[in-house]
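Student: Okay, handing you the structure first.
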Amino acid sequence: MAACGKTNKSHVIFKKVSRDKSVTIYLGKRDYVDHVSQVEPVDGVVLVDPELVKGKKVYVTLTCAFRYGQEDIDVMGLTFRRDLYFSRVQVYPPVGAMSVLTQLQESLLKKLGDNTYPFLLTFPDYLPCSVMLQPAPQDVGKSCGVDFEVKAFASDITDPEEDKIPKKSSVRLLIRKVQHAPPEMGPQPSAEASWQFFMSDKPLNLSVSLSKEIYFHGEPIPVTVTVTNNTDKVVKKIKVSVEQIANVVLYSSDYYVKPVASEETQEKVQPNSTLTKTLVLVPLLANNRERRGIALDGKIKHEDTNLASSTIIKEGIDRTVMGILVSYHIKVKLTVSGFLGELTSSEVATEVPFRLMHPQPEDPAKESVQDENLVFEEFARQNLKDTGENTEGKKDEDAGQDE
């Protein structure tokens, strides 16, 4: 008789093997959440082949780097990369007292057996999140942005330089540092504006409101617009846009303001009348893939990502080391008839800020990591909701490890 009961959820483990098979790194996830007050540490294990390592030491490093764009900028005498953070731990042979193992590490040590060594890498609170500026379709090379890399390698040099690490004995993994929506929302965003036109005794009033402060990626954003036209002019068009503001603060304080979604109505507001209209926008990367300079959440290789999430900065942190700061606002623009009626026009606009983020993930403390439910997957990005596309990753049940 088949056993009854609740089936435990499989826990995907991401692994990568060096070319010479001497070291294999295992991570329980690829996205590490910045809770503002603290950041989830990178916990994992390294499987070492003592025969292939042959007395070398095995290290694991965590690097945060800001890339300025295409690498050919180096010919101008400038560096195209700046390391914002670097840390390294020796995992083999073990040094010092072993720290308390996480539940994930306990399960991996039990499953993988001897020659498996745990490591724990932490993020300081001043680092930016993973973000990049989307290149144009014809651009080649690495994109401008912030990325994080975990690397495991074997070396017989105590303090090896990057170019002296044997590539065949090293393995690199890109991970992401991400932020999710805070548990509590701020006040409901709204804005009011008035304009006085020449030869009009009374103003044109505009009121804009959103239903909440934070919207999740892929969620429709209803924007309620009320136009009170006390002038003798005609409001010919109402256009509502979601604009993304990417502030590259690390090297030049450049601002990139890009509309990522828009809707408009041609319904006119005649003199001495009022119109209330709700327009719904859905900002998606799927509708902006060809546009250079759009900020995206950092991605790994050529897999899916989404529009960059709004940046939350911990109080007291220096903004200039945050790489790229991302924010959003709703812009409402009115086209108003001019002196010659329909033949000419002028435009007025106002803005309402909001946040675009991912929801809080399930509490990891509620998930139990059981060694019999571990599923090993070659390191590759998973699909995200924002893109409007669906791709499947390749999973490897790794039957050979079940013994």
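Just so you know, glycine gets a Cβ as well, placed from its N, Cα and C.
Modelled residues match the original; the substitutions are not represented.
For the mutagenesis of Phe86 to Ala, Swiss-Prot gives this note: Abrogates tetramerization, reduces dimerization, does not affect binding to microtubules and to phosphorylated light-activated rhodopsin; when associated with A-198, or with A-198 and V-349. The structure shown keeps the original residue. Phe198 to Ala appears in Swiss-Prot as a published mutagenesis result, with the remark: Abrogates tetramerization, reduces dimerization, does not affect binding to microtubules and to phosphorylated light-activated rhodopsin; when associated with A-86, or with A-86 and V-349. Looking at Swiss-Prot, the entry for mutagenesis of Ala349 to Val says: Abrogates tetramerization, reduces dimerization, does not affect binding to microtubules and to phosphorylated light-activated rhodopsin; when associated with A-86 and A-198.
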Student: Could you tell me the C-alpha distance between Phe86 (mutagenesis position) and Ala349 (mutagenesis position) in angstrom, no decimals?
Tutor: 45
Student: Taking the Cβ of Phe86 (mutagenesis position) as the centre, how many other Cβ atoms fall within a 10 Å radius?
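Tutor: So the number of other Cβ atoms within 10 Å of Phe86 (mutagenesis position) is 11.
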Student: Inside 10 Å of the Cβ of Ala349 (mutagenesis position), count up the other Cβ atoms and send me the figure.
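Tutor: 14, counting other Cβ atoms within 10 Å of Ala349 (mutagenesis position).
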Student: Give me the Cα-Cα distance between Phe198 (mutagenesis position) and Ala349 (mutagenesis position), rounded to a whole Å.
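Tutor: Each residue's Cα considered, Phe198 (mutagenesis position) and Ala349 (mutagenesis position) end up 17 Å apart.
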Student: CB neighbours of Phe198 (mutagenesis position) within 10 A?
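Tutor: Phe198 (mutagenesis position) is surrounded by 6 other Cβ atoms within 10 Å.
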Student: Would you identify the secondary structure of Phe86 (mutagenesis position) according to DSSP, in three states?
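Tutor: Assignment for Phe86 (mutagenesis position) reads strand.
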